[in-house]
Each structure stands twice: as C-alpha cells, then as structure tokens.
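A.B. asks: Feature table excerpt (Swiss-Prot):
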type	residues	note
DOMAIN	170-235	domain 'HTH luxR-type'
VARIANT	Met144 to Ile	In strain: IFO 3455 and PA103
VARIANT	Arg180 to Trp	In strain: PA103
Amino acid sequence: MALVDGFLELERSSGKLEWSAILQKMASDLGFSKILFGLLPKDSQDYENAFIVGNYPAAWREHYDRAGYARVDPTVSHCTQSVLPIFWEPSIYQTRKQHEFFEEASAAGLVYGLTMPLHGARGELGALSLSVEAENRAEANRFMESVLPTLWMLKDYALQSGAGLAFEHPVSKPVVLTSREKEVLQWCAIGKTSWEISVICNCSEANVNFHMGNIRRKFGVTSRRVAAIMAVNLGLITL
C-alpha cells in the first residue's frame, strides 16, 4: 500500500474495523508485526475504557487490563508528559513492578518496539505502540530509526482520523479556504516544503507559513499534512 494512499484510506474508512485494518496494514508494510492504538477523550484517565484497536495478542491484552498495567507501563506515563517517541529499552523499566511487566510483555512476544505519544487538537491523549521482530536489540533499533520519519507522519494521520471515529464531536461550520490557501495547500499535499512553495507561488517563505497557520487553524489541527488530507477529502483540493 502506497503511503499517501494509506493516509487517504484512513480518512475515508467507514468504521472502526476498517480503519483498524488499514492502520495495521500500513504498519505491517513498514515492517512492524504488532501495533496498538489507544486514545482517551479530553480530561479522562479511565485507561481501561479507552478506545483501543490493534493486533496485540488477546491473552496479553486481557492480562494487561486485569493487572492494571496501564498504571505500571512506563510508556503510558511518558505519553502524558511528552510528544517524543519512547523506545522499549530495558532502562525505562525501573521499579520491581515494571521489571515484572517487561518480562511478561517479552514472554508475550512484545520485546522490541517503540511508543508514539498522541496529543489531539481537542485534548485527546493516547499512544501508538508498534512492535518489531528482530534477532537482537541493535538490529531492531537500526530498523526503527530508519522508519522514524515515516512513523511521525503515520501517527499524525492515525490520531486525526482515529479521534473522529472514537469520539463524537459537535459538527463544525464548513471550512472555507481562500484561493491562495488552496494553492499553498495543494503544493503541500504533494510534499513541497514551505521554501519550495514560496518559489512556485512567487512569494516569501514567511507568507507561505502565514497561510499554513491559517489553514491549520481553520481545520482545527496542528499538522499541515493532516490539513492537506482533510482538504482532499472535502474536495477543496485534489492530488
């Protein structure tokens, strides 16, 4: 599955099952064997009732919930206070309970991987965890570092589209873009940088960034890439 096609399919999916399957397929195409996407609405700490999809082993998921591991798992606490990914290095498991958690997760086949924090535009909080199979930790880390830029994009699209499926939000007024905003976003959608767009549109890079800021505000998102996909889905621009 081509990356852009996958992003579009996430946005256009008709339900949670289809959306989850698309996300798993994209992660698999990148080289990850297991994923878990979890999201909470604003101001909620009810981890056991979070919106969760993925292909983690069912027995492990049940044990995780039964043992209350959301309050032990160091990746969970990390995601509440950071936007940076956290790799499943042995050093992050510091307490006795965390060491037990690590041993049990490893026994379930979740040895090497990373977790990407999710912070939504409407206050949603969550994580995208991805596990990779490898001969050793060094091999796993080399692989994850090589695909990290793509994972940043994937988690943005997954967050934006997943939040729309997981939680009901009031319908907002239609997004209206100026002709210049459409032009700027059109070039952004095919991967052009602000500098490249400024050359194409014969304006300053600061002017491009100004329009990008207005576009993100109108869509209520923090990522220009997500705004571009939303604009495509609304028929405001085309790829």
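Placement of Cβ uses the backbone N, Cα and C atoms for every residue, glycine included.
Don't look for the substitutions in this one, it keeps the originals.
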A.B. asks: What's the CA to CA span in angstrom from Arg180 (variant position) over to Met144 (variant position)?
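C.D. replies: Rounded to a whole number, the Cα-Cα distance is 38 Å.
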A.B. asks: Average pLDDT across the domain 'HTH luxR-type' (170-235)?
C.D. replies: 85
A.B. asks: Enumerate same-chain residues with a sequence separation of six or more from Met144 (variant position) and a Cβ-Cβ distance below 8 A; give 'none' if the list is empty.
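C.D. replies: Within the chain, Met144 (variant position) has Cβ neighbours under 8 Å at Phe87, Tyr112, Gly113, Leu114, Val132.
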A.B. asks: What does DSSP call Arg180 (variant position) in the simple three-state scheme?
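C.D. replies: The residue in question, Arg180 (variant position), is helix (DSSP, three-state).
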A.B. asks: List the helix, strand and coil residue totals of the domain 'HTH luxR-type' (170-235) as derived from DSSP.
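C.D. replies: Tallying H, G and I as helix, E and B as strand, the rest coil: 44 helix, 0 strand, 22 coil.
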